[in-house]
Amino acid sequence: MAEPFLSEYQHQPQTSNCTGAAAVQEELNPERPPGAEERVPEEDSRWQSRAFPQLGGRPGPEGEGSLESQPPPLQTQACPESSCLREGEKGQNGDDSSAGGDFPPPAEVEPTPEAELLAQPCHDSEASKLGAPAAGGEEEWGQQQRQLGKKKHRRRPSKKKRHWKPYYKLTWEEKKKFDEKQSLRASRIRAEMFAKGQPVAPYNTTQFLMDDHDQEEPDLKTGLYSKRAAAKSDDTSDDDFMEEGGEEDGGSDGMGGDGSEFLQRDFSETYERYHTESLQNMSKQELIKEYLELEKCLSRMEDENNRLRLESKRLGGDDARVRELELELDRLRAENLQLLTENELHRQQERAPLSKFGD
């Protein structure tokens with residue numbers, strides 16, 4: 001019975017030497033009791049070979065061989081030439097594995113070339129899929145793994161790299177140097193553009209803002225001394241001039257006439273703006289009330305003005321006395337100026353002999 005089994009086994013199609021390694025392998029357990037059937041899932045078509053009927057077993061319900069008479073699974077590793085076949089045939093042709101068949105024990109079978117090909121080791125197994133090398137390429141594979149494990153060389157930053165610093169963190173000296181450098185660069189670029197005939201825009205700087213800011217406040221002390229000195233007559237004395245100069249300079253704020261006018265104008269503008277805003281925010285009743293208050297204030301000021309006019313008329317006789325005092329003051333100033341000129345002449349005459357004696 002071994003010869004028909006081997007002949008049918010040899011006629012099965014062979015795709016490669018590793019077809020048996022890809023399928024699920026399972027060795028027969030020698031301790032399994034005889035006659036035990038191996039249950040195979042019906043859903044998996046790989047385990048049901050309908051194209052090739054089973055040999056050496058009883059016919060099934062559909063005319064095929066029973067599950068007991070399946071050929072032994074192929075081994076993934078190399079087996080001896082005759083031991084694999086004998087172990088696979090034990091469950092089918094042995095006396096203790098067949099339930100109802102009276103088959104004699106198989107005779108010794110000579111190894112065929114097909115059986116030797118099936119018994120060769122598989123080189124395309126999972127080990128080769130994971131990248132395991134063959135026996136001859138172990139060194140090359142190890143070298144590739146070492147190269148992959150090496151870290152890439154990372155270049156260090158250049159030591160000559162300029163560290164940038166924000167402008168607001170610079171010191172005063174650093175800001176000054178930076179501004180000078182930028183101005184020189186802008187001037188150079190403008191000169192190059194002008195030489196090429198291209199239109200040149202003015203240097204973009206904020207200095208004009210500072211100039212406008214400085215011009216907002218008037219020059220309070222420019223030309224005050226010369227104008228006041230030219231307006232003074234020759235009959236004034238040095239003491240009177242110093243006193244008048246102190247009055248012209250203003251109070252403790254040190255601002256002259258132009259400064260006081262500027263402050264007065266600024267105050268009036270601010271007051272008008274505030275008054276306008278307050279009137280716009282008032283309701284109609286509040287505006288009527290404010291108008292009545294202003295009329296009362298106007299009538300009161302008119303009464304005060306009339307009273308002061310009457311008093312000035314009563315004191316009209318004192319105006320002549322005031323004029324006489326003003327004339328007397330002018331005469332005394334003229335005498336004082338004459339005395340000053342005479343004193344200066346006497347000093348010059350006293351210095352002349354001393355200069356001759358020194359020579």
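Cβ coordinates are placed from backbone N, Cα and C, and glycine is handled just like the others.
Experimental mutagenesis is annotated in Swiss-Prot for TYR203 to Asp, with the remark: Abolishes interaction with P-TEFb; when associated with D-205.
Record note (Swiss-Prot), mutagenesis THR205 to Asp: Abolishes interaction with P-TEFb. Same effect; when associated with D-203. The unchanged residue is displayed.
One mutagenesis experiment named in Swiss-Prot is PHE208 to Ala, Asp or Lys, and its note says Partial loss of function.
Under its mutagenesis entries, Swiss-Prot includes TYR271 to Ala or Glu with the note: Loss of function. TYR271 (mutagenesis position) falls within a helical segment according to DSSP. Every protein chain shown contributes to the tally, and the Cβ of TYR271 (mutagenesis position) ends up with 10 other Cβ atoms within 10 Å.
Sequence-distant neighbours of LEU287 (mutagenesis position) (same chain, six or more apart, CB under 8 Å from its CB) are LEU279, listed in sequence order. Swiss-Prot documents LEU287 to Ala as a published mutagenesis change and attaches the note Loss of oligomerization; when associated with A-294; A-332 and A-339. Loss of function and interaction with P-TEFb; when associated with A-294.
According to Swiss-Prot, the mutagenesis experiment LEU294 to Ala carries the following note: Loss of oligomerization; when associated with A-287; A-332 and A-339. Loss of function and interaction with P-TEFb; when associated with A-287. In the structure as shown, the Cβ atom of LEU294 (mutagenesis position) sits within 10 Å of 10 other Cβ atoms.
Other C-beta atoms found within 10 angstroms of the C-beta of LEU339 (mutagenesis position) number 11, with every protein chain shown included. For the recorded site, LEU339 (mutagenesis position), the DSSP three-state label reads helix. Listed in Swiss-Prot as a mutagenesis experiment, LEU339 to Ala is described as follows: Loss of oligomerization; when associated with A-287; A-294 and A-332.
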Pairwise Cα distance for LEU294 (mutagenesis position)/LEU339 (mutagenesis position) [Å, integer]: 58
Rounded Cα separation (Å) that holds between TYR271 (mutagenesis position) and LEU339 (mutagenesis position): 52
